[in-house]
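The domain 'Ubiquitin-like' annotation in Swiss-Prot covers 1-78. Looking at Swiss-Prot, the entry for mutagenesis of ASP142 to Ala says: Impaired binding to histone H3 without affecting the protein folding; when associated with A-153. According to Swiss-Prot, the mutagenesis experiment GLU153 to Ala carries the following note: Impaired binding to histone H3 without affecting the protein folding; when associated with A-142. Swiss-Prot lists GLN330 to Ala or Lys among its mutagenesis entries, and the accompanying note reads: Does not affect ability to bind histone H3 peptide. Residues or ranges marked as domain 'YDG' by Swiss-Prot: 419-582. According to Swiss-Prot, the mutagenesis experiment ARG443 to Ala carries the annotation: Decreased ability to bind DNA. Here Swiss-Prot flags ALA463, GLY464, ASP469 as DNA binding site.
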Amino acid sequence: MWIQVRTMDGRQTHTVDSLSRLTKVEELRRKIQELFHVEPGLQRLFYRGKQMEDGHTLFDYEVRLNDTIQLLVRQSLVLPHSTKERDSELSDTDSGCCLGQSESDKSSTHGEAAAETDSRPADEDMWDETELGLYKVNEYVDARDTNMGAWFEAQVVRVTRKAPSRDEPCSSTSRPALEEDVIYHVKYDDYPENGVVQMNSRDVRARARTIIKWQDLEVGQVVMLNYNPDNPKERGFWYDAEISRKRETRTARELYANVVLGDDSLNDCRIIFVDEVFKIERPGEGSPMVDNPMRRKSGPSCKHCKDDVNRLCRVCACHLCGGRQDPDKQLMCDECDMAFHIYCLDPPLSSVPSEDEWYCPECRNDASEVVLAGERLRESKKKAKMASATSSSQRDWGKGMACVGRTKECTIVPSNHYGPIPGIPVGTMWRFRVQVSESGVHRPHVAGIHGRSNDGAYSLVLAGGYEDDVDHGNFFTYTGSGGRDLSGNKRTAEQSCDQKLTNTNRALALNCFAPINDQEGAEAKDWRSGKPVRVVRNVKGGKNSKYAPAEGNRYDGIYKVVKYWPEKGKSGFLVWRYLLRRDDDEPGPWTKEGKDRIKKLGLTMQYPEGYLEALANREREKENSKREEEEQQEGGFASPRTGKGKWKRKSAGGGPSRAGSPRRTSKKTKVEPYSLTAQQSSLIREDKSNAKLWNEVLASLKDRPASGSPFQLFLSKVEETFQCICCQELVFRPITTVCQHNVCKDCLDRSFRAQVFSCPACRYDLGRSYAMQVNQPLQTVLNQLFPGYGNGR
């Protein structure tokens, strides 16, 4: 296993090889020290937002193959040795040259805030006058909320005058007060919990009291009316508006206005409540209102209970009991804004907490579950139940490639997909089983059969794990799984009991086109009508089969179950046997036609990302260590014998060669460029709306890839170019919008059902009545390049 270690600034990146999932963090630090020359005590390692601490393993942090760990180097503190040196290192802030405040200055307010707080009541008493302003104490007015621009019913409780600024002379107090200098202290009728609010004179006016009749409304008239910007068909708050048009029919009356929302406005809004249009009262025109006036109807503050005080509501009242009593004993959660009685909590509180912030039990973060920097990880219940956690064996099981985990996942088809995987031709080769899992051809890392006992088998691996297997290329006899003691963390064992037709054995039997029979087996009369099974041959099968690949794993196409039956195997126990026969249009990779096709497509062995670099580093280290040993022997006149009477022998190749190493072939195979069929080229030319995208894709055919086949490079380019912005998959039933973006029809339908009528990629307004037409040329090309990719979508 290998990983990447990168410094925080991104300047240095090194591959750390020869690791295990059970490698300790302190061991990793020593390897990093050899590469980065940083002491372990100065290393801070971060992975997925967590600081890695000693005592844990890579498995504890779930570090996977070729993942990147960030390295932050601690700076060693060097204290000044003399007073002169210490004085020279003073910052600009300490020496008084800094323009901003120092930390001590920032923490000190110099008495400014306190003076402002202490002097405010004195100033208000000094400038409190009863003869100021147009509106007097206890008069009913309309006050405007400066945030939303709506007018609310309020009552004046106090009138004051602004204190003179420092630039004005003190004699200005004797001049008559202007309306702009007046401050009104008002209290909202519907929101007494807000207390007394100070308002400028421009945000206060006489209470609206006159309803304008329909026949008196005129275009261009400025009035006050009810409107809801969020839900125009429901009752909202009261806004100023200018009437833009008016229309009356035999059955309805329509009124449109430009609604003023503070500094902004909404144009041509249809007004629902045309019988509740109020005249704006001008200052000094009417008599002041001191009696209880008629109340206007506004939208309910709670849409759940419609402000019904007799109804329990868990939205606007206590979230637990729904009661409205004891508002002074309610706490508001700073996260969800829900109210809670202190005696409804579990456990209940005796008093309101003095903290500024409070969170309800559903929103608060459990401090015991938070892992701070420098703390050890919490014990995982899931990992505590694993066999590796309870095993007393000291074997390092974390070095195998089956333990590293997938770095990516096949999503172009679902996991229960029958038949070929789109974009994976017959003859595709992978070095490790985990890569086969990532491609989607055979998803289990270790198991030989992938399937479900109530559905069927989707794929299997022919690896020679059972001595009863017989391989003839186009057909083979396969042995079921089970009958072995794999307790603990074992990968394989000898046959120790009879197999049963359950689990994956039953799944593979369901692929046979015959009724299931768990006693005697069954044989299909029409075996081609059975469910397809993807077959992968492994290099381990080469001990019993000449059709196995020379290295790694190879996809050999589609096979179908002809029959299955129980019999006593070579081990003496009952095993289930399956006869599978090849049913694939693509030639087998061991035939001459198959080899020519592999050469034409340029299919080569695929290695995990970073594998070749790690292997090269490992061989380089071996060569360096070998050279050092030879130099030491030559310098010390050592005997060429190494060990007990054994002579050291150099290989003819100049160094040890590793079986299965990608460096053993020096001759490069000439790769033919991939070319489209005449039908595919015609369909691409027909898709004129995506001509620019196709030009970019076709340009990739001219590029010669450094690794991989041109065919797979072309498919990956197509998949990247025609990816749906919504589902992040290859577009299916594509809709090419007028703004030249491709979206799945199902994704666009879902967007329209959510009342979003714009392009998901660029927000271009498509309109409610947009006609969705599937781009058939594009869909046909994608079906030919990725056959079956629409299954399950």
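Cβ atoms here come from the backbone N, Cα and C positions, even for glycine.
Every position carries its original residue.
What you are looking at is a predicted structure, and each value in this text was computed from that prediction instead of being measured.
When secondary structure is read from DSSP and collapsed to three states, GLU153 (mutagenesis position) falls in the strand class. For the recorded site, GLY464 (DNA binding site), the DSSP three-state label reads coil.
Considering only the mutagenesis positions ASP142, GLU153, GLN330, ARG443, ASP469 (DNA binding site) has ARG443 as its nearest partner by CA-CA distance.
For the domain 'Ubiquitin-like' (1-78), DSSP puts the residue distribution at 15 helix, 24 strand, 39 coil. Counting every protein chain shown, 20 other Cβ atoms lie within 10 Å of the Cβ of GLU153 (mutagenesis position).
Excluding ALA463, GLY464, ASP469 themselves, the residues of that chain whose CB lies within 8 A of the CB mean position for the DNA site are, in sequence, LEU462, GLY465, TYR466, ASP471, ASN538, LYS540, GLY541, ASN544, SER545. Around ASP142 (mutagenesis position), the C-beta neighbours below 8 angstroms that are at least 6 residues distant in the chain are TRP151, PHE152, GLU153, ALA154, VAL204, ARG205, ALA206, ARG207, ALA208, MET224, TRP238.
Other Cβ atoms within 10 Å of the Cβ of ASP469 (DNA binding site), summed over all protein chains shown, number 18. This prediction places the mean pLDDT of the domain 'Ubiquitin-like' (1-78) at 89. The number of other CB atoms found within 10 A of the CB of GLN330 (mutagenesis position), across every protein chain shown, is 19.
Taking the C-alpha positions, the distance from ARG443 (mutagenesis position) to GLY464 (DNA binding site) comes to 19 Å. A gap of 68 Å separates the Cα atoms of ALA463 (DNA binding site) and GLN330 (mutagenesis position).
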